[in-house]
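Peer 1: Can you keep this structure in mind? I'll have questions shortly.
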Amino acid sequence: MSVILVSAGYDHTIRFWEALTGVCSRTIQHSDSQVNRLEITNDKKLLATAGHQNVRLYDIRTTNPNPVASFEGHRGNVTSVSFQQDNRWMVTSSEDGTIKVWDVRSPSIPRNYKHNAPVNEVVIHPNQGELISCDRDGNIRIWDLGENQCTHQLTPEDDTSLQSLSMASDGSMLAAANTKGNCYVWEMPNHTDASHLKPVTKFRAHSTYITRILLSSDVKHLATCSADHTARVWSIDDDFKLETTLDGHQRWVWDCAFSADSAYLVTASSDHYVRLWDLSTREIVRQYGGHHKGAVCVALNDV
């Protein structure tokens, strides 16, 4: 499998797609809840699904419909999942107000970190020693895994839920987005840790709710998804100027993923469709249809 493209959502199914043809090649039933987020390990062996109160791992290389591991312990929807570099541990966030760090090989008692509000996303710093999370009260927290505590907190906008965070692959930048349509960007001048966040810009990306913010792997583009039925791509090198508005979904756009070369974007929407866009032409290259309810998460690995 050179290209792995997966989507999931409210119809309790996980769907694998042939990216070029648009054919659904495999469907996994996720019967007990919707799927909120998807994450593929960088070795392309495992798919993580974040559902209601649990995270499950599926073997990508077989047709086994059953999870190879299940991680129970959250008391609410799991809102994000992220793998450490060599996939030995993973971190999850939840509406129950906690972040949990799990040993992938033994789904036993995780390490816990607590927010005072539902946690919408957690990401791992490239140094693998810090976590950065955001919550519904509008707080960003930085957690030092060595010190086992929160070392920094900032609140860009009081009482405005921060829905999504994205960390640059080289540790140089952090981006966050909220329910008012605002994006915040910070530089991390020393790249090696998150101790010094230098504000770069704040801009209005959408007139309403932003559901996802994502930095491309080459740190040249920033994508935002919104309740306004669009996804937008912004140029980092050109002072976050709007590059492209992807217009075509009929309902909320919930999630997106860049291709490895940052030339394409995949989006997932409440209109049941997943779409592959050519960012240079704004055209829909492929539409993936098969979900019976909203598609709210997507994962792509084409490295």
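Think of each number as a place in line: the chain as shown, counted from 1.
Glycine is no exception: its Cβ is also placed from the backbone N, Cα and C atoms.
Substitutions noted, but not modelled.
Per Swiss-Prot, mutagenesis Gly138 to Asp is noted as: In LST8-3; abolishes repression of RTG1-RTG3-dependent gene expression. One entry in Swiss-Prot concerns the mutagenesis experiment Gly146 to Glu. Its note says: In LST8-2; abolishes repression of RTG1-RTG3-dependent gene expression. The mutagenesis experiment Gly171 to Glu is recorded by Swiss-Prot, whose note states: In LST8-5; abolishes repression of RTG1-RTG3-dependent gene expression. The mutagenesis experiment Gly181 to Glu is recorded by Swiss-Prot, whose note states: In LST8-4; abolishes repression of RTG1-RTG3-dependent gene expression. In Swiss-Prot, the entry for mutagenesis Leu300 to Ser states: In LST8-1; abolishes repression of RTG2- and RTG1-RTG3-dependent gene expression. The structure shown retains the original residue.
What does the local environment look like for each feature on the list?
Peer 2: Counting only same-chain residues six or more apart in sequence, the Cβ atoms lying under 8 angstroms from the Cβ of Gly138 (mutagenesis position) belong to Thr155, Pro156, Glu157, Asp158, Asp159, Thr160, Ser161, Leu162, Asn178.
Cβ neighbour count for Gly146 (mutagenesis position) (all protein chains, 10 Å cutoff from its Cβ): 7. The secondary structure of Gly146 (mutagenesis position), as reduced to three states from DSSP, is coil rather than helix or strand.
Proximity of Gly181 (mutagenesis position) to non-local residues of its own chain (separation of 6 or more, Cβ distance below 8 Å) is seen for Arg204, Ala205, His206, Ser207, Thr208, Tyr209, Ile210, Ser226, given in sequence order.
Listed in sequence order, Val3, Ile4, Leu5, Val6, Ala19, Ile40, Ala257, Phe258, Ser259, Val266 are the same-chain residues at least 6 apart in sequence whose CB falls under 8 Å from the CB of Leu300 (mutagenesis position). Secondary structure at Leu300 (mutagenesis position), as computed by DSSP, is strand.
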Peer 1: Taking 10 A as the limit, how many CB atoms besides its own sit near the CB of Gly171 (mutagenesis position)?
Peer 2: 18
Peer 1: In angstrom units, rounded to an integer, how far apart are the Cα atoms of Gly171 (mutagenesis position) and Gly146 (mutagenesis position)?
Peer 2: 18
